[in-house]
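One structure is given below, encoded as structure tokens.
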Amino acid sequence: MSASSLLEQRPKGQGNKVQNGSVHQKDGLNDDDFEPYLSPQARPNNAYTAMSDSYLPSYYSPSIGFSYSLGEAAWSTGGDTAMPYLTSYGQLSNGEPHFLPDAMFGQPGALGSTPFLGQHGFNFFPSGIDFSAWGNNSSQGQSTQSSGYSSNYAYAPSSLGGAMIDGQSAFANETLNKAPGMNTIDQGMAALKLGSTEVASNVPKVVGSAVGSGSITSNIVASNSLPPATIAPPKPASWADIASKPAKQQPKLKTKNGIAGSSLPPPPIKHNMDIGTWDNKGPVAKAPSQALVQNIGQPTQGSPQPVGQQANNSPPVAQASVGQQTQPLPPPPPQPAQLSVQQQAAQPTRWVAPRNRGSGFGHNGVDGNGVGQSQAGSGSTPSEPHPVLEKLRSINNYNPKDFDWNLKHGRVFIIKSYSEDDIHRSIKYNIWCSTEHGNKRLDAAYRSMNGKGPVYLLFSVNGSGHFCGVAEMKSAVDYNTCAGVWSQDKWKGRFDVRWIFVKDVPNSQLRHIRLENNENKPVTNSRDTQEVPLEKAKQVLKIIASYKHTTSIFDDFSHYEKRQEEEESVKKERQGRGK
């Protein structure tokens, strides 16, 4: 076949060019010079154009690659600028990836990414003898021509162009249908399942591999370093050596190494050790606080015994013994230092009398020596009543059984006290004083009755949860007199009273009685000097008179006597400093 006949048969869209340079009539070349390049196999595939035109359709989607081997003859560009030579990416063979390399930057990857007729991808600069003039034999780690043709194929992270990752030499036991480094990953996953660092150390390392075996090994060691890290310092030779060691040594080593040896979180046994040794590692101040709570709880447990004695035995003996035992109360003692400390240490949500405290309220120790005095009093004077209380009992008939609660004429008021100290002194001196507004209301009620009926006062301490007694108003209010015996000096005026009932009646016994003159609220939810209608007052008086009480302020009478003496001594000291 002659060159002229071939040129005449070319399509019109193609120029009179052949690969690797222009050919014209004037060059004087013979027809035989084109025989190696013009074979009959090129006729069925006339879709590709000259290789120098890298941006023609053959750059993107030619049907097939070259039909001849590059090893037949050396190439020449004919003086043209060196351009990369590309072939098609057609069918996949031998499991190689299908992608389009970047043609304009001369990557040393494969010339044709898809092999033809079972051959591997051709390298642009293979190190064979046919291309010895094009490059160095030691370039890009390609030692022999066989290795260049058999194992040098590229893997690109993207489907079109981009930076390519050089193909690596396959392992001895690695087939061509696996990407380089897959066996390394498989062995690394096996090492993770086994949970041992020995398998990771046997993983083969490939220099420059895209998936570095060193990183896998380090990850395996890091993931498995948590349990073995604690055993690494002793390094036993066999399992028998490990079994011969004490069982409790390894948790201790784990705890120390987990804290100071590494940055990893401590093993779960670390928390178990903390739970077991919480009492030893706790703050030192916690032990005194627990001891204080236990000491405070002791008089609380001792108080129910006098309660039982009061119910079964004679009231004076029981009341005296309880009065010696329970001594704390909310009103401030005369000593400011003790007051500030004790009130901060024990502030209940609701005030309850010390005798009725039980274990639910920790209002002990308003008096600095309350706990010690209660224990000493219970052992030293269990049967000796206070002389003042004995005198009061002899004069007054408290808690009478023949009380006439069915009133025909009379008025009843609720009295709310700030503290039981004032209740104690009201019983002791048979006097009372209310607020300025309360005094006017009580005085008007007393004067309105004019002896036609009694004026009863139902006493209750704020926040106590019970009524502590009933007294009868015996005189009008004297606004010009100041008693000077109350826990606070702000009260002015005074009137005489006579105490009839001295007992603790819980609010639960009276809560069902509602007052129509106070928004239909329970009688237990009343303010100071709140008047109770006569019919409702009869119900209240009946319940209080018939209620079988177990506690009263008489149980703490000795305690309040001592508090009063302390307050009087403090007042005298203040008066002496003021002079």
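In case you wondered, yes, glycine gets a Cβ from its N, Cα and C as well.
This is the original sequence, none of the listed changes applied.
Quick look at what Swiss-Prot annotates:
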- 410-544: domain 'YTH' (DOMAIN)
- R411 to A: Slightly decreased binding to RNAs (MUTAGEN)
- K416 to A: Decreased binding to RNAs (MUTAGEN)
- K416, S417, Y418, D422, W432, C433, N462, W486, W491: RNA binding site (BINDING)
- W432 to A: Reduced binding to N6-methyladenosine (m6A)-containing RNAs. Reduced ability to undergo liquid-liquid phase separation. Reduced binding to C5-methylcytosine (m5C)-containing RNAs (MUTAGEN)
- R441 to A: Slightly decreased binding to RNAs (MUTAGEN)
- W486 to A: Reduced binding to N6-methyladenosine (m6A)-containing RNAs. Reduced ability to undergo liquid-liquid phase separation; when associated with A-432 (MUTAGEN)
- W491 to A: Reduced binding to N6-methyladenosine (m6A)-containing RNAs (MUTAGEN)
- R527 to A: Decreased binding to RNAs (MUTAGEN)
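Proximity note: of the listed recorded positions (R411, K416, Y418, W432, R441, W491), K416 have a CA within 10 Å of the CA of R527 (mutagenesis position), given in sequence order. The Cα of K416 (mutagenesis position) lies closest to that of N462, out of the recorded positions W432, R441, N462, W486, W491. Around Y418 (RNA binding site), taking its Cβ as the centre, 18 other Cβ atoms fall within 10 Å, counting all chains. Among the recorded positions listed (Y418, W432, W486), W432 has its Cα nearest to the Cα of R411 (mutagenesis position). Comparing local CB density within 10 A for the mutagenesis positions W432, W486, the maximum falls on W432. Around the Cβ of N462 (RNA binding site), 12 further Cβ atoms fall within 10 Å across all displayed protein chains. Distance noted between the C-alpha atoms of W432 (mutagenesis position) and N462 (RNA binding site) is 16 Å. Cβ packing within 10 Å was compared across the mutagenesis positions R441, R527, and the lowest neighbour count falls to R527. Counted within 10 Å of its Cβ, the other Cβ atoms near K416 (mutagenesis position) come to 19, all protein chains included. In this structure, the CA atom of W491 (mutagenesis position) is 12 Å away from the CA atom of Y418 (RNA binding site). Across the structure, Y418 (RNA binding site) and W486 (mutagenesis position) are spaced 10 Å apart at their Cα atoms.
Here the C-alpha separation of N462 (RNA binding site) and W486 (mutagenesis position) works out to 16 Å.
Neighbours of the RNA site: apart from K416, S417, Y418, D422, W432, C433, N462, W486, W491, residues of the same chain with C-beta atoms within 8 angstroms of the site's C-beta centroid are I415, S419, I423, S426, S434.
Reported as a whole number, the C-alpha separation between W486 (mutagenesis position) and R441 (mutagenesis position) equals 21 Å.
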